[in-house]
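Lifted from Swiss-Prot, the feature list:
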| type | residues | note |
| --- | --- | --- |
| VARIANT | Ser263 to Thr | In strain: SR-11, RKS2985, RKS2993, RKS2995, RKS3013, RKS3014, RKS3015, RKS3057, RKS3333 and RKS4194 |
| VARIANT | Ser306 to Ala | In strain: RKS3013, RKS3014 and RKS3015 |
| VARIANT | Ser344 to Thr | In strain: RKS2985, RKS2993, RKS2995, RKS3013, RKS3014, RKS3015 and RKS3057 |
| VARIANT | Glu404 to Asp | In strain: RKS2995 and RKS3057 |
| VARIANT | Asp407 to Ser | In strain: RKS3013, RKS3014 and RKS3015 |
| VARIANT | Val412 to Ile | In strain: RKS2995 and RKS3057 |
| VARIANT | Val600 to Ile | In strain: RKS2985 and RKS2993 |
Amino acid sequence: MLLSLLNSARLRPELLILVLMVMIISMFVIPLPTYLVDFLIALNIVLAILVFMGSFYIDRILSFSTFPAVLLITTLFRLALSISTSRLILIEADAGEIIATFGQFVIGDSLAVGFVVFSIVTVVQFIVITKGSERVAEVAARFSLDGMPGKQMSIDADLKAGIIDADAARERRSVLERESQLYGSFDGAMKFIKGDAIAGIIIIFVNFIGGISVGMTRHGMDLSSALSTYTMLTIGDGLVAQIPALLIAISAGFIVTRVNGDSDNMGRNIMTQLLNNPFVLVVTAILTISMGTLPGFPLPVFVILSVVLSVLFYFKFREAKRSAAKPKTSKGEQPLSIEEKEGSSLGLIGDLDKVSTETVPLILLVPKSRREDLEKAQLAERLRSQFFIDYGVRLPEVLLRDGEGLDDNSIVLLINEIRVEQFTVYFDLMRVVNYSDEVVSFGINPTIHQQGSSQYFWVTHEEGEKLRELGYVLRNALDELYHCLAVTLARNVNEYFGIQETKHMLDQLEAKFPDLLKEVLRHATVQRISEVLQRLLSERVSVRNMKLIMEALALWAPREKDVINLVEHIRGAMARYICHKFANGGELRAVMVSAEVEDVIRKGIRQTSGSTFLSLDPEASANLMDLITLKLDDLLIAHKDLVLLTSVDVRRFIKKMIEGRFPDLEVLSFGEIADSKSVNVIKTI
């Protein structure tokens, strides 16, 4: 029979809860014998211990999502049990062995001591634990519900960007909904504990006052006997109810104060974080032994505690020293263990399964003789800071490495460990940006460096100051190096700036402009936004004003499906900022593309279902480039701030065609000219 019942309970565990609820309701009405009350009291204590241990060892809050319902059931069970014990105390002056034992154990030989101990337990539960847990639950529920729309938008954005699939999005939404419901339930469930504590206090006074009255009138006891008997039973009954209630209250405190994201159980997290810092341990050990030397303090006790802390410090210090001794890469990963065998160029990688497949985004190879000076000058930090100011993008960590075989004036840029560009920078000289042949007439013989089709002129610092007074623009070596690196990094932005980085920028924007971002994401995926930003950056247009870009996207993304045309519309919206970047004061010096040249470009534009591209025959393309080169070469030497001005429909094609020969020449459309800027057309091609 017993085995059959246990098997039924195993197959349908919900029957146990159903039986328990029926029993609880019956206890409110039906008188129970003392032996059954003892069993139910023991069951109450066991359930409280079970809930306590379960809450302590959960790895996340949703692992115990039924806790609010458990609170309701255990609270009802304790109240029903208190009613049954009160009935026995008042009618029979006997509530079973457990209550009598608890009362005798706590009271001992003194009623006053018993009352004080019981009062302390009640105060601790009601004022400290219950009130604190209730407040934490209220705040957690409020923040969880307030943050739900933002989390929902984040899931939708990840789904649109292709970072997660539909199943993963569905699972995340389910978890988010369950968390919100759980925190909302906690806010109300904590009232069960508070109400239970108040009811327990009232029941104690009823048992004490009513018991003495019933004992003297019904059982014929004198005042002394009634006081002794009913005090013992009242305190015993109160403790039997309050101790399980205290365990449940502590369990609730454990759960509501747990931080989501901690992977281990609470005990492990507490010990790991409390004893993680060796410095804290050794200082605490010293303070502990110092306290033991105070007059009247038991020195052996403090010595033992100090020794325990010192032992913990020793193990933690040894562990930290061992970890520090292991060489690490810049990202904190273990370096590859590569052994080259004699006669073979093949390398052997130790523990291949733990090797990251990531490449290093940005590396600068610098001359060995210059590396220390460049590190002192904080080249990497300055590059990242200034690039963010100029372009609005946070560069990945920039690593400086010794460049084998580099001369003292060469710098090599690697993007994702692939060589992109080599720059020549004379660190002891200054570069003349707007050089002209007039410089020679001042008795200055510049150092000339030819890089590609461009010439760079360098002079000494004394000569540079003289030229600056005459109106020439000069850059020191670090500024010139930054300029060269920034142009190359902007041109290759798609190598290190993509969907994930775009998502990070959008998350920051969401905190200030959630409605704007929501409107943009209705019509543009994160991938599409990422491509727009890449195209802007590749032409040296800053994306720091993300609000303006998002406003333009919200306006044009529903109408324009082609990303290239969409970028042109956004550039038009950013006209004031683009003109400010490339204009000389209030004037924009420009070389205008003639209508004849634009017509040649238009005739070569080909459109497919996937993209639009320029397809000129080789002869026409060569003739056009020769014409542009002839017109621009001399002008660009005399005017470094020139831009090429053309119609919006051919702008991007002209830019693509000339960027190999004139990488620093900006091509603007008429729609990108701000009203506040005047245009000085120097020449027409």
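Cβ atoms are placed via backbone N, Cα and C, with glycine included.
None of the listed substitutions appears in this model.
Overlay of Swiss-Prot annotations on the structure.
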| residue | record | Cβ contacts under 8 Å, 6 or more apart |
| --- | --- | --- |
| Ser306 | variant position | Ala285, Ile286, Thr288, Ile289, Gly292 |
| Glu404 | variant position | none |
| Asp407 | variant position | Pro367 |
| Val412 | variant position | Leu364, Leu365, Gly403, Leu406, Arg419, Glu421, Gln422, Phe423 |
| Val600 | variant position | Leu616, Ala620, Leu624 |
